[in-house]
Structure formats: structure tokens, C-alpha cells
Amino acid sequence: MHPITYYPVDTQRLVRSNAERIRHKPYAHYFNPDVAVPEEVFAALKAPLEPEQVLGTSSTELNRLLEPGYLEGETGYCGLPDGAGYTSSLVRFPGATPEMFRWWFWWHSFEPERYSLWHPWCHADIWRTDPETETAPNLTDEQRYVGSTHHINEYIGQDPLDIEITFIDPARWGFDADGFAAAGIGAHACGSVLMKGSHMRLATMVHLARITDDGFELRSRYWIADRAEPRHDPVAGIAQLTTVPGFSGERQAYEQLVHDQTEFNHLATFLPDIYQEFGPR
């Protein structure tokens, strides 16, 4: 593992604020600003993927993620001809289980301090409109986040983003969810990412946790500014994010790869332990 050594100035302020805010929380001992990524990731950051390595969003393409083995370009980024972007990311979680992943995806969302554990430098705030879901009886882990919207403030690179992520049943996008178990997929977190305020679609996000001999591996895909699908009326005159002057899908895809690799490799360092301490009894 190699440490991340570039921290934009605003994220330097944020990590200090996060460290102070979390001090009196019972899980404060999991706050660790030392973040690192595997050496092989750096090669993926030096040049974009080739067009033939980009996975599409049709049901046929998405279900290639259920096939045994790996696809070309499991970790990488690129811009697309229409100005959109694409990010793929593979992160391994030794000693962890899909049950831990499902628990984390609802547990972290009810306090910003929990959220900051995941990426101390870039995660600023999170809240939900359904706080009662945290303690509601007789819900599965999936039911505590699928169908819910997480309101998030974070940095992707040096850019602060106010976004909303609505988590969905992956079958809605054409995944053969009935085939997940046979493919070794034990958990998922798929969602639509919208810009807060304008409700312009920022990304389509897929996380699939596939069981391995020593834990699980997380295979992620982001299609950035892939289509116009506002949940509410968009800002007048703007139909899609790629039409915004100065928007670069390629740059956003690159920064998303750095962010994803950093946060999920960091989560892998403490997920088994925090689940053991704060997970279900």
C-alpha cells in the first residue's frame, strides 16, 4: 500500500474539523487520517482506459459483471465522446463479509461523524430524511438503505459537491438480481447521484460485493453525466450536466477514481473491527 500524499487545501481544513468533531464519539478510535491505495492503482491513474474497456449501461452489459473472472479495465477512468465520463474500480476487502458491507451502507449514513471515518479528508456531512429507519424494528440491512436518499457534502478532488444519492434495487436497471447468489455477489449498493438544488443527474453508481476466498472484492462502476434524468424540474436552460460550460467528464472520472480507491481501501482497513464492535448483536 502506498500513502496518498496530495491533499487540496480545503480538505486539509476539513480533516482537522472532522478530527475535532468526532473526538467524543464512541467510535472515535477508528478515525485515522492515514489513507493509502495499492501500488497497481497508480498505473491506472497515468492514462485513461481504451474505449473498448468501457462497460455500457444496457442490461446485457451490466450483467457481464455477473460473469466469472474479470473484465478488461476493472480499475480505470476515461472521458466519453459525448463529454460524459466513466470510472471503474476494484477494491479487495480481506477478512470482511458482504454482511458487513450491507450494514455499513446504512449505519454510516445517520451521523456525519460516522461518514467521516470512511474518508477523513473528503467527507464533510451526511443526513437522511428518514432518521427513524436507523432503529425501526424488523428491517433487513438492505431495507435500511435501498429506497432511501442520502444527502451528502463531500470533496471529489478539490471540488466540494452537494449531492443526493438514492439507492435502488439493481433489478430496476436490468441486473439479473436472481443470479447474484450464483455469481457470488453477496451485497450491492446501486444508486442515482443527483446534484442538490438543480437535481441534475451527476452519475449512475454501481457497487457489487463479490465473495472471495479471503473476504470479498468490491467492483464499482460510475457513469458520470451519462443521461438527463432530473427527479424535479432542472435549472432552466440546462438539460444535462455535459452541457454546463467547463464541465469535463474525463476530469471528473479521474477524480472519482482517486476518491473511490481512497475511501474503499480505507474502509477495508477497519470494517471487520467496527462491525464487530458496533454491528448487530
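Cβ atoms are placed via backbone N, Cα and C, with glycine included.
Unsubstituted: the structure retains its original residues.
Around the Cβ of H108 (mutagenesis position), a 10 Å sphere holds 21 further Cβ atoms from the protein chains shown. According to Swiss-Prot, the experimentally introduced change H108 to A is described as follows: Abolishes activity towards phloretin.
The Cβ neighbour count for Y115 (mutagenesis position), using a 10 Å radius and every protein chain shown, is 21. The note that Swiss-Prot attaches to the published mutagenesis Y115 to A is: Abolishes activity towards phloretin.
If you look up Swiss-Prot, you'll see Y115, E154, M205, V206, H207, Y222 marked as substrate binding site, on the strength of experimental evidence. For V206 (substrate binding site), the count of additional Cβ atoms within 10 Å of its Cβ stands at 22 [all protein chains shown].
According to Swiss-Prot, the mutagenesis experiment H123 to A carries this note: 9-fold decrease in activity towards phloretin. Counting only residues at least six positions away in the same chain, the Cβ atoms of N18, P112, Y115, S116, I152, E154, E263 sit under 8 Å from the Cβ of H123 (mutagenesis position).
A helical conformation is recorded for E263 (Zn(2+) binding site) in the three-state DSSP classification. Around the Cβ of E263 (Zn(2+) binding site), a 10 Å sphere holds 21 further Cβ atoms from the protein chains shown. Residues annotated as Zn(2+) binding site in Swiss-Prot: H123, E154, H259, E263.
Of all Cβ atoms in the protein chains displayed, 22 besides its own lie within 10 Å of the Cβ of H150 (mutagenesis position). Swiss-Prot documents H150 to A or F as a published mutagenesis change and attaches the note Abolishes activity towards phloretin.
While the structure shown retains the original residue, Swiss-Prot records the mutagenesis experiment H207 to A with this note: 23-fold decrease in activity towards phloretin. Sequence-distant contacts of H207 (mutagenesis position), defined by Cβ-Cβ distance under 8 angstroms and a gap of at least six in the same chain, are H188, A189, C190, L218, R219, S220.
According to DSSP, Y222 (mutagenesis position) is assigned to a strand segment. Around the Cβ of Y222 (mutagenesis position), a 10 Å sphere holds 24 further Cβ atoms from the protein chains shown. Under mutagenesis, Swiss-Prot gives Y222 to A with this note: 17-fold decrease in activity towards phloretin.
The C-beta environment of H259 (mutagenesis position), restricted to residues of the same chain at least 6 apart in sequence and closer than 8 Å, consists of H119, C122, Y155, I156, G157. Swiss-Prot lists H259 to A among its mutagenesis entries, and the accompanying note reads: 19-fold decrease in activity towards phloretin.
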Within 8 Å of the Cβ centre of H123, E154, H259, E263, which other residues of the chain have their Cβ, at the recorded Zn(2+) site?
W118, H119, W121, C122, Y155, I156, T262
What's the CA to CA span in angstrom from H108 (mutagenesis position) over to M205 (substrate binding site)?
18
Compute the C-alpha separation of Y222 (mutagenesis position) from V206 (substrate binding site), stating it in Å without decimals.
6
Express the distance between the Cα positions of H150 (mutagenesis position) and M205 (substrate binding site) as a whole number of Å.
13
